[in-house]
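Colleague: The structure under discussion is supplied below as structure tokens; questions concerning it will follow.
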Amino acid sequence: MHLRTLHFLILIGIFIGGQTLGCMKKVCGNNAKNDFRRCPDTDGSCGNYHTERTSGEIIDGVDVRCHLGEPIYAPIEGEMYFWRPYGGKREKSCADQGVRIEGTGQWQGYAVHISSVKLSFFGGHVEAGDEIGEALNRYCFNDRGQNDVEPHVEIRLYKEGRLIDPTHHLQNCMCTGQICESNTRNVLLGDPFKTDKRYNGVRGWDVECQMIDDDDEDSPRAPMIYSPIAGEIVGRIRLFTDSNGAYTGCDNDGIFIVGIDDWLGFEARLYNVKARADIGFGRKRIIQGEPIATRLACENSPDSVFVEIRFEGRVVNITDIITAANCKTPNFPVF
């Protein structure tokens, strides 16, 4: 089998089992949607971000519903460490166990704290979705009625050392995911949501997309491009015509995808890319994150792809969703 074909098949496998940039895997047992405990709960407390807990303290974290003994999974990839959420207090020792995961790869710069958890092992690298332990009773040290509160584990998410709201990284997560194979975090070139004269002045994001040097290849190869949205129609974009009205030029290529499901009403346009020959154009089912194209490798091709997003036909700014800063579903008016 040709090495580049083999590489593509590996990419397909990664895509099938992969994780969307900015979206966490499930944390507990059968709680596939990472549902939070009731708000208000039986004692009036709440498990949402920046709300009052049973102790009366305002917590910048969330309580994911989870019964005693249910398996706990790593929501992100990273390096795992044992952590004591109650700082070694003897009277709370039965619940003073947790985990800290320092993010790597797509989650570089993030850290997740989960408590209370009895760990199956106490360190090392974990992939998102790996089983790491089981849930403990967070109120085992207190017999004053908290047993009526929905059982849960507490999640705190840090970015560059600062607590942030993990809600839309855990629930209803709607980030685009990684767009270019050689850019795991959708690093942008220049300002976000900018106008680019190279593509007839369209407005969007210039996503870095370097050629890839494989050890088993003599020359760099063009990186794969992943669909930022789920779609059902794929079409071709040709920006320029010659004096005879013909579309010519190696770098005169791009694609558009018409959204479905959570992306209904959206359209993604990608410039400086060439659709995979085996996909072609027309009506077909495209899964978000599916490898659908390669970056162009023409003589003057930039080391980037340009992404334009429209909603109901109008160009919209979804910078936070592209960069995974916030994966909340945008609330655009329907025109």
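Each residue, glycine too, has its Cβ placed from N, Cα and C.
Unsubstituted: the structure retains its original residues.
Residues or ranges marked as Zn(2+) binding site in Swiss-Prot (evidence: similarity to another entry): ASP63. The annotation that Swiss-Prot gives for the mutagenesis experiment HIS67 to Leu reads: In gk660807; does not cause defects in the formation of the somatosensory dendritic arbor of PVD sensory neurons. A mutagenesis experiment is reported in Swiss-Prot for this position, ALA74 to Val, and the note states: In gk751884; does not cause defects in the formation of the somatosensory dendritic arbor of PVD sensory neurons. The annotation that Swiss-Prot gives for the mutagenesis experiment ILE101 to Thr reads: In gk609178; defective formation of the somatosensory dendritic arbor of PVD sensory neurons. Mutagenesis annotation in Swiss-Prot: GLY103 to Glu, described as In wy953; defective formation of the somatosensory dendritic arbor of PVD sensory neurons. Secondary dendrites that extend from the PVD neuronal cell body are disorganized and fail to form 'T' shaped tertiary dendrites, and furthermore no quaternary dendritic branches are formed; the structure shown retains the original residue. Quoted from Swiss-Prot, the note on mutagenesis experiment GLY133 to Glu is: In dz203 and gk606935; defective formation of the somatosensory dendritic arbor of PVD sensory neurons. Under mutagenesis, Swiss-Prot gives VAL153 to Asp with this note: In gk864764; defective formation of the somatosensory dendritic arbor of PVD sensory neurons. Quoting Swiss-Prot on the mutagenesis of ASN244 to Lys: In gk808537; does not cause defects in the formation of the somatosensory dendritic arbor of PVD sensory neurons. In Swiss-Prot, the entry for mutagenesis GLY259 to Glu states: In wy935; defective formation of the somatosensory dendritic arbor of PVD sensory neurons. Secondary dendrites that extend from the PVD neuronal cell body are disorganized and fail to form 'T' shaped tertiary dendrites, and furthermore no quaternary dendritic branches are formed. The structure shown retains the original residue. In Swiss-Prot, a mutagenesis experiment is listed as ASP262 to Val, annotated with the note In gk762721; does not cause defects in the formation of the somatosensory dendritic arbor of PVD sensory neurons.
Relative to the rest of the structure, where do these features sit?
Modeller: Other C-beta atoms found within 10 angstroms of the C-beta of ASP63 (Zn(2+) binding site) number 26, with every protein chain shown included.
Counted within 10 Å of its Cβ, the other Cβ atoms near HIS67 (mutagenesis position) come to 15, all protein chains included.
In three-state terms derived from DSSP, ALA74 (mutagenesis position) belongs to neither a helical nor a strand segment and is classed as coil.
Under the three-state DSSP scheme, ILE101 (mutagenesis position) falls in the strand class.
There are 20 other Cβ atoms within 10 Å of the Cβ belonging to GLY103 (mutagenesis position).
Sequence-distant neighbours of GLY133 (mutagenesis position) (same chain, 6+ apart, CB under 8 A from its CB) are PRO71, ILE72, VAL99, VAL117, LYS118, LEU119, SER120.
Classification of VAL153 (mutagenesis position) by DSSP places it within a strand. All protein chains included, VAL153 (mutagenesis position) registers 25 other Cβ atoms within 10 Å of its own Cβ.
For GLY259 (mutagenesis position), the Cβ neighbour count at a 10 Å cut-off comes to 23, with all displayed protein chains included. The DSSP secondary structure for GLY259 (mutagenesis position) is strand.
In sequence order, MET174, ALA230, THR329 are the residues near ASP262 (mutagenesis position), counting only same-chain partners six or more apart with C-beta under 8 A.
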Colleague: What does DSSP call HIS67 (mutagenesis position) in the simple three-state scheme?
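Modeller: Reduced to three states, the DSSP call for HIS67 (mutagenesis position) is coil.
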Colleague: Tell me the Cα distance separating VAL153 (mutagenesis position) from GLY259 (mutagenesis position), rounded to the nearest angstrom.
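Modeller: About 35 Å separate the Cα atoms of these two residues.
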